[in-house]
Amino acid sequence: MSETITEVTRAEYCAIACADIFSGAGEIMASPMATLPLIGARLARLTTEPDLLITDGEALIFADTPAVGAKAPIEGWMPFRKVFDVVASGRRHVVMGANQIDRHGNQNLSAFGPLQQPTRQMFGVRGAPGNTINHPTSYWVGKHTSRVFCDTVDIVSGVGYDQIDPENPAYRFHHLHRVVSNLGVFDFGGPDHTFRALSLHPGVTADQVADNTSFEVAGLADAGVTREPTDEELRLIREVLDPRSLRDREVSV
């Protein structure tokens, strides 16, 4: 990276990590569910994955790759009913959020507390069960805390690896690909498909991750550092995809 480029922010490292989620994806539908995953998906489309299909988040397929919140020429129609067809085909990669994730990848975005008498209602399970069963799923967590990365989720919305019956063909497409947080990049490549650290963002220590995770993180001592963006990637993030710096509202460090 050249000396003319200003210091890379934590949010920009997160954007790069989210873009790398789609590395090698090819011609599939990218469905990012928050600002930084959206920047990441569009960055991937402008660099390594030009065949990614992206939408406005409602019902229109973009012909171009606009900035966050901007309009662009439309090349197709993707109403909700067609999304179900894409989900069932497996040609989609969703990046969802999570209110809770456990070491096996079970995700909760439904409610806190007992199933029959929750103490706080959230979104409901939404599309999480179908997403996790049918196609690659990743998660984005903007604030990595022990409340989110917990021992046991209150309600399973997205299906984790300990729920899988390997003999049942219904689970054959289950694949939890990545978890990106404001502290690092993770997957479920630990023992018995448990949570594993792949890289920590520059300035983040292993102790910080351990202190903000309720369970042991596999591979934490050996995790590398999240890669540096290229000059072109930084230009695209700052000038093309997010000129209003919305990314810094999601991750401010």
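Cβ coordinates are placed from backbone N, Cα and C, and glycine is handled just like the others.
Don't expect the noted substitutions in this model, because it carries the original residues.
From a predicted model like this one, the values you see are computed outputs, not experimental measurements.
Quoting Swiss-Prot on the mutagenesis of GLU58 to Ala: 20% decrease in activity. Among the mutagenesis results in Swiss-Prot, ARG92 to Met has the note: Loss of activity. The residue drawn here is the original one. According to Swiss-Prot, the experimentally introduced change ARG126 to Met is described as follows: Loss of activity.
Shown on the structure are the features that Swiss-Prot records.
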{"residue": "GLU58", "record": "mutagenesis position", "DSSP (3 states)": "coil"}
{"residue": "ARG92", "record": "mutagenesis position", "DSSP (3 states)": "strand"}
{"residue": "ARG126", "record": "mutagenesis position", "DSSP (3 states)": "coil"}
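Here the Cα atom of ARG126 (mutagenesis position) is found 16 Å from that of ARG92 (mutagenesis position).
Of all the mutagenesis positions given, namely ARG92, ARG126, the one with the smallest number of surrounding CB atoms inside 10 A is ARG126. All protein chains considered, the CB of GLU58 (mutagenesis position) has 8 other CB atoms within 10 Å.
GLU58 (mutagenesis position) and ARG92 (mutagenesis position) have their C-alpha atoms 15 Å apart, to the nearest angstrom.
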